[in-house]
Amino acid sequence: MSESVSMSVPELLAIAVAALGGTRRRGQQEMAAAVAHAFETGEHLVVQAGTGTGKSLAYLVPAIIRALCDDAPVVVSTATIALQRQLVDRDLPQLVDSLTNALPRRPKFALLKGRRNYLCLNKIHNSVTASDHDDERPQEELFDPVAVTALGRDVQRLTAWASTTVSGDRDDLKPGVGDRSWSQVSVSARECLGVARCPFGSECFSERARGAAGLADVVVTNHALLAIDAVAESAVLPEHRLLVVDEAHELADRVTSVAAAELTSATLGMAARRITRLVDPKVTQRLQAASATFSSAIHDARPGRIDCLDDEMATYLSALRDAASAARSAIDTGSDTTTASVRAEAGAVLTEISDTASRILASFAPAIPDRSDVVWLEHEDNHESARAVLRVAPLSVAELLATQVFARATTVLTSATLTIGGSFDAMATAWGLTADTPWRGLDVGSPFQHAKSGILYVAAHLPPPGRDGSGSAEQLTEIAELITAAGGRTLGLFSSMRAARAATEAMRERLSTPVLCQGDDSTSTLVEKFTADAATSLFGTLSLWQGVDVPGPSLSLVLIDRIPFPRPDDPLLSARQRAVAARGGNGFMTVAASHAALLLAQGSGRLLRRVTDRGVVAVLDSRMATARYGEFLRASLPPFWQTTNATQVRAALRRLARADAKAH
């Protein structure tokens, strides 16, 4: 039943901020008012809210009000588990407590994830033993007693945990287990028997989570499940008319990942082994033969984007599609209830194979400019064995988002970094927000005084970076001098692990302060060590660009080794560049430069995490200052004071190090 809320958004926001010990922030108030207006008018809203704005309260307060008034849920989607946990474990409980006396009833909230994230009781009790899937394991592990016993121990622990856990949520298991172990006790949506057929349907952890979400006022989920809900034949999320997408800068990539598919020898072999006891041997032999021929072909073929499918590969894909489809039909005729779970799992894999092969074949029917999918072949080195993967992914997810997300719900998209080159247009285009769609962009700024707190230093005197990805001797000298001036306290963000490791080795020889490198330990442990010792530096690659939050004196220098353009041979992004060019646009600026600008904004955003932080972002790529696109890239970063004077920067870092030493 809908409720009447007598107090306004500004009034409730003020109560919440005061109760949580915060302070009034103009950007937060402006954002909350804009979110409330969007929910009222149905106009989509894109909000850039810098670190420190308090954006979660700015959208949660109007979301709760509308949920109570409309008696309908508001869905909040995030990219990362960390933000999900922050919302469900901290922000929402504190907010609900603070507003209890000001609202007609206590709001309810729930966390909902994809089915694979929850334990499957049917799989645990009816089909799981450590040896059940031995024939699906890599050959080298079948004879490794350590690997076998490790899997067995994990499965035993998971089975015991199933009888004590309330949620069955993988993220609640401490310590966690690897993907292979978790796959022994979980199922995908396709593998699920369904609540009506499953003997454990009434106890199902996933169904319980969906039930709780159906009763909630605010449902917290992730971009992957949001994408699954968009493409699924039946609804996964509760019916909703209002949606908030936090960490929206990741939305297009996460949706692309969900909409992608692949074919590998391992998947084909697993499918053949799963059906051995379920169907006529001739059906199995047909699938095995088609799989063997296809696997041999992709191992021998040249990796890279496939613009034209040759007749031979098309024949192999057709044979694979038909064999998988026939096997699926044979499984569906089975009626033995004792093998229902096994048949469901096998059927899911076969459907995936058949659908993916069909999709790849269909993608080559139209001419190149009109294609909606990109197909490419990768050869991955996995320890001692090579792995060939044929992948297909959408060229764009704009139409999917426009028709299946924005057409269904008024949407607020927010992040600290959404403008590229000073404009929302690039992001809006990637999402499918066009001039025909009612939307507006709003930048509420940041509580930080960037020009007084930070310096953007571009090392214009350095030679342009080489194609091999490794740093020049001049660049390594520059890194050593900057870290020495900063007294350690450096986060080094590199475009590749090769470059990060090379710089780490060089700095360990030259510097007296510790240098950690991604891969030395878990990322969380490395960040803890980095935070605990102000003299320590931490080098790494992409995950550190976006996932590190180190406020205070432990971080005063962010090093970026080169402009993070995508690889020229990246099949998906190069195809997108070509598609833009075919329409008369600038493919490099629209795709490659925008990709780099977003990563640069994310990386430089690691520097200032609270209003008292100070420091330098140093870009060791002279093209940032000399190339035509340099101004576009700089306009995408926070408004730091800018310089190319190395002497000034080193002096500033030394002053900052002395000041922090006195203060601490």
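Here the Cβ of each residue, glycine as well, is placed from N, Cα and C on the backbone.
Every residue here is the original one, so none of the noted swaps is modelled.
Straight from Swiss-Prot, the features:
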DOMAIN    14-290  domain 'Helicase ATP-binding'
BINDING   A49, G50, T51, G52, T53, G54, K55, S56  ATP binding site
MUTAGEN   K55 to R  Loss of helicase and ssDNA translocase activity, no change in DNA-binding
BINDING   C120, C192, C198, C204  [4Fe-4S] cluster binding site
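Following the DSSP three-state reduction, the secondary structure of C192 ([4Fe-4S] cluster binding site) is coil. S56 (ATP binding site) sits 31 Å from C204 ([4Fe-4S] cluster binding site), taking the CA atoms of both as reference points. In the three-state DSSP reading, A49 (ATP binding site) counts as strand.
The Cβ of G52 (ATP binding site) lies under 8 Å from the Cβ of R25, S446, P447, F448, R609, R610, V611, each of these being in the same chain and 6 or more residues away along the sequence. Counting only same-chain residues at least 6 apart in sequence, those with a Cβ under 8 Å from the Cβ of A49 (ATP binding site) are G27, Q28, M31, K55, A58, T414, S415, A416, V444, S446. Report note: the [4Fe-4S] cluster site is defined by C120, C192, C198, C204, and the residues of the same chain whose CB lies within 8 Å of the CB centroid of those residues, excluding them, are R115, L121, N122, K123, V187, L193, G194, V195, F200, G201, S206, E207. When other Cβ atoms within 10 Å of the Cβ of C192 ([4Fe-4S] cluster binding site) are tallied across all protein chains shown, the result is 24. Apart from A49, G50, T51, G52, T53, G54, K55, S56, the ATP site neighbourhood in this chain, defined by C-beta within 8 angstroms of the site C-beta centre, holds R25, G27, Q28, A58, A416, S446, P447. Put simply, C120 ([4Fe-4S] cluster binding site) is 39 Å from T51 (ATP binding site) when counted between their Cα atoms.
Cα separation, G54 (ATP binding site) to C204 ([4Fe-4S] cluster binding site), rounded: 36 Å. When the alpha carbons of C204 ([4Fe-4S] cluster binding site) and T53 (ATP binding site) are compared, the span between them is 39 angstrom. Proximity of C120 ([4Fe-4S] cluster binding site) to non-local residues of its own chain (separation of 6 or more, Cβ distance below 8 Å) is seen for V185, S186, V187, C192, C204, F205, S206, given in sequence order.
The CA atom of C198 ([4Fe-4S] cluster binding site) is located 47 Å away from the CA atom of G50 (ATP binding site).
In the predicted model, the domain 'Helicase ATP-binding' (14-290) has a mean pLDDT of 89.
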